[in-house]
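Report on one structure; see the data block that follows.
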Amino acid sequence: MLLNRTSFVTLFAAGMLVSALAQAHPKLVSSTPAEGSEGAAPAKIELHFSENLVTQFSGAKLVMTAMPGMEHSPMAVKAAVSGGGDPKTMVITPASPLTAGTYKVDWRAVSSDTHPITGSVTFKVK
């Protein structure tokens, strides 16, 4: 079947719209501390994304997954989650200083396209 010019333009525009929306998903660009890093306890964890975040739909959980010399199930760590100095940053601030161990931040980021993207960042505190 041959497409007339209007049908072709409509299909082309729809394809471009879908492509543009797919590119609008936020991606984690960097984190502080960095994925897999080991160092002193951070006062805060910063996640930097490729897109502006919709803060009311974005969030994170901080979990201690291992502690030196002890076996235990992952333990939730009380922390506040807020926006950073720019709309592409999420800040996780632990309620108390982090002790030695392995930590994981499970994050959920939503940008203007409203599709949630999830991921995690793991780091160790000496």
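Each residue, glycine too, has its Cβ placed from N, Cα and C.
Fair warning: this is a prediction, and the values are worked out from it, not measured in the lab.
The Cu(2+) binding site annotation in Swiss-Prot covers His25, His115. Residue environment of His25 (mutagenesis position) contains 16 other Cβ atoms, counted within 10 Å of its Cβ in all protein chains.
DSSP classifies Met64 (Cu(+) binding site) as strand under the three-state reduction. Taken from Swiss-Prot, the feature Cu(+) binding site covers Met64, Met67, Met70, His72, Met75.
Record note (Swiss-Prot), mutagenesis His25 to Phe: Decreases affinity for copper(II). The unchanged residue is displayed. The secondary structure of His25 (mutagenesis position), as reduced to three states from DSSP, is coil rather than helix or strand.
Looking at Swiss-Prot, you'll find the mutagenesis Glu51 to Gly noted as follows: Increases affinity for copper(II). Annotation note: Glu51 (mutagenesis position) sits in a coil segment as assigned by DSSP. The number of other CB atoms found within 10 A of the CB of Glu51 (mutagenesis position), across every protein chain shown, is 19.
Just so you know, the Cβ of His115 (mutagenesis position) picks up 13 other Cβ atoms within 10 Å once every protein chain is counted. Annotation of the mutagenesis experiment His115 to Phe in Swiss-Prot: Decreases affinity for copper(II).
The Cu(+) site is set by Met64, Met67, Met70, His72, Met75; from the centre of their CB atoms, other residues of the chain with a CB within 8 Å are Thr65, Ala66, Ser73, Pro74, Gly101. Under the DSSP three-state reduction, Met75 (Cu(+) binding site) is assigned to strand.
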